[in-house]
Amino acid sequence: MELKTEEEEVGGVQPVSIQAFASSSTLHGLAHIFSYERLSLKRALWALCFLGSLAVLLCVCTERVQYYFCYHHVTKLDEVAASQLTFPAVTLCNLNEFRFSQVSKNDLYHAGELLALLNNRYEIPDTQMADEKQLEILQDKANFRSFKPKPFNMREFYDRAGHDIRDMLLSCHFRGEACSAEDFKVVFTRYGKCYTFNSGQDGRPRLKTMKGGTGNGLEIMLDIQQDEYLPVWGETDETSFEAGIKVQIHSQDEPPFIDQLGFGVAPGFQTFVSCQEQRLIYLPSPWGTCNAVTMDSDFFDSYSITACRIDCETRYLVENCNCRMVHMPGDAPYCTPEQYKECADPALDFLVEKDQEYCVCEMPCNLTRYGKELSMVKIPSKASAKYLAKKFNKSEQYIGENILVLDIFFEVLNYETIEQKKAYEIAGLLGDIGGQMGLFIGASILTVLELFDYAYEVIKHRLCRRGKCQKEAKRSSADKGVALSLDDVKRHNPCESLRGHPAGMTYAANILPHHPARGTFEDFTC
């Protein structure tokens, strides 16, 4: 018998030759390069073609990997029909912040300069520009002789002197059913005291609509009360040159930001606002720039751009003026009229118009907005002017200058989804690489595993030949001893070669009386 060599025992089975591996490999062209033939032009051409294909493959794969790490995205647009839609919140503000009749002597004393009704000497600045009736009332209120001022609070002033929805609202219908001022919730914005219809707050359910078109939404008739507008004798942030209302249509999940996002509605017109709900889905970094985390704010629970802006503006004013405006959340003290004039209004104007770095709000990953199309017609017509004047006990001129109708509805009962999607995902990358591997070198993932497996066997064998595995093998042999199988022993044929062994190696007859006289080793194996 030929015993195994020490090298075979230590190093294991020697791996097959490169020619044998190439002939059985699934990698195309490898068998022609590593063949048993002598070096020839054919083998050289095969090697050249293989290396060229491999180079092209590496270039294409590199380009695909670079494209993947550019994180491109595409935008998918779809329209989805719905059986019903949640009607949006509608916030409206009169462009005049304070009613002239509600400004008291104490209000005029504290806020007269802020409203440009008085100068810094508590005097009416330009009596020639004033209406005679208003001037008479104002002169009486501006007489501060023996007047003892009382404490003044801007929040209370805005709430008391702002326009009342119960006086403004002449008619209200939602889906053909009557609604009232009780369906409007008071909300403060930079325009002062405003009102939100269908706010979804205070335990009230969000209203839904079942059809599109006029008559299936909100229709209101308002009196803007121009007779109550403050006289304008100067330019301040609290005075308005316009007449009408400002309207914002928004989701119930975000606060109104009407001074930046609202649209105007003029008296003397019926304005039709056709809406379409749009649901926007943006991708977070690195494919997009949306904010996927919840808002870290003490004032708002859910993140939105308007909530972020209001939160940022509030913090900015508190840091710079040590107070907050009436429409801002929090527990900081309200600004006084002097702080409004000297600090709050200039600081907020600077922040909104010029500072592009302080209040930078990222787009939320999920957003609902409402696309709008506006159209309008003149009211009242000549045929209806007298009727409306009689109905509301006003003159025809008053009706034309103060009455407006606002009609908000869904154009159709569907919503539009605008969704960002990854243009190239990891599955696409692997598919492209796999396809190019199959095209250029005829390889697959299993082919790559074949190459790694063969390389592992070759490296392992060579390391063991250099003695790096022998120490472990010798240590193992010293611990365990040499283990021979029964077949290995029999192949030495001890029964024939050791029959004439000296008697000193035989068993004693009294131990094995019926056994032939053989040596211990022969007896065991035979």
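Think of each number as a place in line: the chain as shown, counted from 1.
Cβ from N, Cα, C; glycine included.
Original residues only: the substitutions mentioned are not part of this model.
As recorded in Swiss-Prot:
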MUTAGEN   Leu85 to Met  No effect on pH-gated monoatomic ion channel activity. Increases desensitization rates; when associated with P-83 and L-84
MUTAGEN   Phe100 to Leu  No effect on channel activation and inactivation
MUTAGEN   His173 to Ser  No significant decrease in inhibition by the spider pi-theraphotoxin-Hm3a
MUTAGEN   Arg175 to Cys  18-fold decrease in inhibition by the spider pi-theraphotoxin-Hm3a
MUTAGEN   Arg190 to Lys  Small decrease in inhibition by the snake mambalgin-2 toxin; when associated with Q-259 and E-260
MUTAGEN   Asp259 to Gln  Small decrease in inhibition by the snake mambalgin-2 toxin; when associated with K-190 and E-260
MUTAGEN   Asp349 to Gly  High decrease in inhibition by the snake mambalgin-2 toxin
MUTAGEN   Lys354 to Ala  No change in the shift of pH for both activation and desensitization by the spider venom psalmotoxin-1
MUTAGEN   Gly431 to Val or Phe  Constitutive channel activity
C-alpha spacing of Gly431 (mutagenesis position) relative to Lys354 (mutagenesis position), in angstrom: 49
Shortest C-alpha distance to Gly431 (mutagenesis position) - which of the mutagenesis positions Leu85, Phe100, Arg175, Arg190, Asp259: Leu85
For Phe100 (mutagenesis position), the number of other Cβ atoms found within 10 Å of its own Cβ: 19
Of the mutagenesis positions listed as Phe100, His173, Arg190, Asp259, Asp349, the one whose CA lies nearest the CA of Leu85 (mutagenesis position): His173
His173 (mutagenesis position) and Asp259 (mutagenesis position), distance between Cα atoms, whole Å: 26
Minimum Cα separation from Phe100 (mutagenesis position), reported as the residue among mutagenesis positions His173, Arg175, Arg190, Asp349 that achieves it: Arg190
Lys354 (mutagenesis position): secondary structure state under DSSP, collapsed to three categories: coil
Asp349 (mutagenesis position) and His173 (mutagenesis position), Cα-Cα, nearest whole angstrom: 38
Surrounding CB atoms that lie within 10 Å of the CB of His173 (mutagenesis position), all protein chains: 15
Integer Cα-Cα distance in angstrom, Arg175 (mutagenesis position) to Arg190 (mutagenesis position): 31
Integer Cα-Cα distance in angstrom, Arg190 (mutagenesis position) to Asp349 (mutagenesis position): 12
Entry from the mutagenesis positions list Arg175, Arg190, Lys354 having the most other CB atoms no farther than 10 A: Arg190
Local backbone state of Arg175 (mutagenesis position), from DSSP in three classes: coil
